[in-house]
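Relevant sequence annotations retrieved from Swiss-Prot are reproduced here:
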BINDING   Q12, E77, S146, G150, T151, T186, N213, N235  GTP binding site
BINDING   E77  Mg(2+) binding site
VARIANT   A288 to Y  In strain: V34
Amino acid sequence: MGREIISIHIGQAGVQVGNSCWELYCLEHGIERDGSIPADRKQSSDVNNLNKDLGTFFSESTNGKKVVPRAIFLDLEPTVIDEIRTGDYKNLFHPEQLITGKEDAANNYARGHYTVGKELIDVCVDRIRRLADQCDGLQGFLVFHSVGGGTGSGFGSLLLQKLALDYGGKKSKLDFCVYPSPQVSTSVVEPYNSVLSTHSLLEHTDVSFMLDNEAIYNICKNSLDIEKPTYTNLNRLIAQVISSLTSSLRFPGQLNLDINDIQTNLVPFPRLHFVLCSYAPVISREKAHHETITVDNITSAVFSEKNIMAKCQPNLGKYMACCLMYRGDIVPKEAQKAVQNIRSEKSRNVSFVDWSPTGFKCGINNQAPVSTKDSEMAEVKKSVCMLSNTTAISQVFSRINHKFDLMFVKRAFVHWYVGEGMEEGEFAEARDDLLALEKDYESVSASTEGEEQEEEY
């Protein structure tokens, strides 16, 4: 019985994160850049054990000589995907899985969703269907995109709608979305694209993992001592998180979690499915020689605000659920002890809503993390990735909503969207939906606080 996953990479952010992910998966599974597995490695029982679950992410070519990623890369203009077509991994992907249009979305959700996107959508849906037909038991989709750009937001939403129509609730849709940074903006209309895109994510995805470049930039700068981190540095760190999250689907382990476990444990209410990620240890090669990495200190590190990959303050919110995905040389007893320590340290401000008293789900995968040769990150024997659903995430939405309101009250830039066939009413509808989302988070927080105060008397 297969448990295959199809990865869909959309727009510049999605495609570049995808590059880093597939580079890392190949390294972890001992796959060459052209998708072949060297003969000497094929004979080794270690490698066979490692590659037992390879079929989750890779399909085998007809002649059995190489493996091909179950992935599709989509962009409305060719430059970013052309880099894959000419890059180190050009022979890894099937040429039909790299799909490009001729003109870009110009940072405009409506171009990605209505005009330019419409021309490409049928080809994309057809390729995805073909990939799905090759699977014995498709588990679901991982979708990667940004919500600030035109392609990531507009075309991403269009594709998610099509997946919802074609596969309904039968297949999980996990979404990795890069949200705009509080300080750094790549385009003036980011707040519009983000609100319109989030409106679609609320309806058409099961879990959305939120990332933001500024938070990840700061982690690279402070923990890896990179003075001016590049997108490659950022994407390699994101790839480690995604690799941790998917390692239990790709390798054997003592306490493996599959996609459904992650979903069931992280999403208490269908709308509140936006999740924060943090990862530890993020440590440079120079420092690694002088540090002792214990399960206790990496567990403690993922609860620290400075290791969270989106800008928000978890100590101001309540946790509804929390998944700890350990990797490497770790036994369940150590993980349990580390979690107990977190619970008992009141000073940490790790507080849960009252209806989720246990709150923690742990997964342990025996496969240690690896780093690419030219990565600044040290290779370590153990790591942990935390996925948390906390009411603090509403801070991200209120920030974007505020920026949206400043422009929309003047109807600034709205004509660019209406000119591409969108109706102005869609802005108001999306904004109302996000206001309702903020209120949903508030009510979860408030009900807990109210009951806590009653207990004090």
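The backbone N, Cα and C atoms fix where each Cβ goes, and this holds for glycine too.
Residues as originally present; substitutions not included.
Mind mapping these onto the model and telling me what they sit next to?
Around T151 (GTP binding site), taking its Cβ as the centre, 34 other Cβ atoms fall within 10 Å, counting all chains. According to DSSP, T151 (GTP binding site) sits within a helical segment.
The Cβ of E77 (GTP binding site) has 18 neighbouring Cβ atoms from other residues within 10 Å, across all protein chains displayed. DSSP gives E77 (GTP binding site) a coil state; it is part of no helix or strand.
The Cβ neighbour count for A288 (variant position), using a 10 Å radius and every protein chain shown, is 14. Annotation note: A288 (variant position) sits in a helical segment as assigned by DSSP.
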Within the chain of N213 (GTP binding site), which residues six or more apart in sequence place their C-beta under 8 angstroms from its C-beta?
V178, S181, V184, L234
Quick one, of the binding-site residues Q12, S146, T186, N235, which Cβ has the fewest other Cβ within 10 Å?
T186
Any idea of the Cα spread of the GTP site, Q12, E77, S146, G150, T151, T186, N213, N235, as a max distance in Å?
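Farthest-apart Cα atoms in Q12, E77, S146, G150, T151, T186, N213, N235 are separated by 22 Å.
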Helix, strand or coil for Q12 (GTP binding site)? Use DSSP.
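Once the DSSP labels are grouped into three classes, Q12 (GTP binding site) ends up as helix.
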What is the Cβ neighbour count of G150 (GTP binding site) at a 10 Å cut-off, with all protein chains included?
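Cβ-Cβ neighbours of G150 (GTP binding site) within 10 Å number 27.
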Through the lens of DSSP with three states only, how would you label N235 (GTP binding site)?
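Where N235 (GTP binding site) sits, the three-state DSSP reduction gives helix.
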